[in-house]
Amino acid sequence: MPEGPLVRKFHHLVSPFVGQQVVKTGGSSKKLQPASLQSLWLQDTQVHGKKLFLRFDLDEEMGPPGSSPTPEPPQKEVQKEGAADPKQVGEPSGQKTLDGSSRSAELVPQGEDDSEYLERDAPAGDAGRWLRVSFGLFGSVWVNDFSRAKKANKRGDWRDPSPRLVLHFGGGGFLAFYNCQLSWSSSPVVTPTCDILSEKFHRGQALEALGQAQPVCYTLLDQRYFSGLGNIIKNEALYRAGIHPLSLGSVLSASRREVLVDHVVEFSTAWLQGKFQGRPQHTQVYQKEQCPAGHQVMKEAFGPEDGLQRLTWWCPQCQPQLSEEPEQCQFS
């Protein structure tokens, strides 16, 4: 599923439509009837971790105070949530996002349970409704264009993907949402202290979570502490920190955990910057056969016995597994 940096790019693409009225709808969604959005006004959009939220109102003037502006490309270690420079991404006409079709199979990370936040269709006439968009494996948002088939399916048909939701706006443009779950919510699920791309990200909370007596690769995917972090960021941060994915957090020194969190934030921020600047993503170990040092990369699915197994890439030489004895701090 799209990770935090890509979902923030989706947010950037949707933001220019804030303040416009939905004049026509379409899509294959069964749980949410696209027609229920007809004539509503898109008044706000927010992004939190891997989730995108869209606020719809009945009237043009009912937008909430302090509506979220489009996030700017981060210039510092932590993503800032201010206004974006339109020159870096351009106008919405003809733009579309990359759908990440080259990725291997991804599953929902541990701790990302949608059930407690979902509601039934919002009552008719209820102002301030938030549409919660949870993206699937190849989830994407397209602007003023539709996704096209890149290859034939198993039956040999060149059938274009079917959008889950299409919103046409009074300004003439439209948005198409693919491979996603749509549900109404009374308000966005907001926990900025666990969002790895938020300036309010709580490092202390993340470091404490990493100290648990379980493999660090499990903890990194726990959205309660690392919202927006997915399999790509997990693999790349662990490699850059030189930590074996199955190393128990409880045996890592405080300094090693600090380094790991640093790499999580740095890689995520660089990925987001690249999205805004049109630069391709470069990975060192994810889906690689060799690491930058020329060593053979191992691949295996890891996860809790009662949880989801996620494909993991690591270099046994650059990321040696630690014993279960805590690391000792060295003083010079």
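Our numbering is plain: 1 for the first residue shown, then up by one each step along the chain.
Keep in mind that glycine also has a Cβ here, set from the backbone N, Cα and C atoms.
At each noted site, the model still has the original residue.
Under DSSP, Pro2 (active site, schiff-base intermediate with DNA) is assigned to coil, being neither helix nor strand in the three-state scheme. Here Swiss-Prot flags Pro2 as active site, schiff-base intermediate with DNA, drawing on a curator's inference.
Among the mutagenesis results in Swiss-Prot, Lys50 to Arg has the note: Loss of glycosylase and AP lyase activity. The residue drawn here is the original one. DSSP assigns Lys50 (mutagenesis position) to coil in the three-state reduction, placing it in neither a helix nor a strand.
Around Lys50 (mutagenesis position), a 10 Å sphere centred on its CB holds 25 further CB atoms from the protein chains shown. As annotated by Swiss-Prot, active site, proton donor applies to Lys50 (among others).
As a published mutagenesis entry, Lys154 to Arg appears in Swiss-Prot alongside the note: No effect on glycosylase and AP lyase activity. Classification of Lys154 (mutagenesis position) by DSSP places it in coil, neither helical nor stranded. Around the Cβ of Lys154 (mutagenesis position), the same chain contributes no residue under 8 angstroms that is 6 or more positions distant in sequence.
What Swiss-Prot records for Asn231 is DNA binding site, and it gives similarity to another entry as the kind of evidence. With a 10 A radius on its CB, Asn231 (DNA binding site) counts 24 other CB atoms from all the protein chains.
According to Swiss-Prot, the mutagenesis experiment Cys291 to Ser carries the following note: Loss of glycosylase and AP lyase activity. Within the same chain, residues at least 6 positions away in sequence whose Cβ sits under 8 Å from that of Cys291 (mutagenesis position) are Tyr239, Gln284, Val285, Val297, Cys315, Gln317, Cys318.
DSSP classifies His295 (mutagenesis position) as coil under the three-state reduction. For His295 (mutagenesis position), the Cβ neighbour count at a 10 Å cut-off comes to 14, with all displayed protein chains included. For the mutagenesis of His295 to Ala, Swiss-Prot gives this note: Loss of glycosylase and AP lyase activity. The structure shown keeps the original residue.
In the three-state DSSP scheme, Arg310 (mutagenesis position) falls into the strand class. Quoted from Swiss-Prot, the note on mutagenesis experiment Arg310 to Gln is: Strongly reduces strand AP lyase activity.
Annotation source Swiss-Prot lists active site, proton donor at Arg310 (among others), citing a curator's inference.
The recorded positions examined here are Pro2, Arg310; by Cβ neighbour count within 10 Å, the least packed of them is Arg310. Here nothing among the recorded positions Pro2, Lys50, His295 falls inside 10 Å of the CA of Arg310 (mutagenesis position). Closest in space to Pro2 (active site, schiff-base intermediate with DNA), of the recorded positions given as Lys50, Asn231, His295, is Lys50, taking the CA atom of each residue. In the three-state DSSP reading, Asn231 (DNA binding site) counts as helix.
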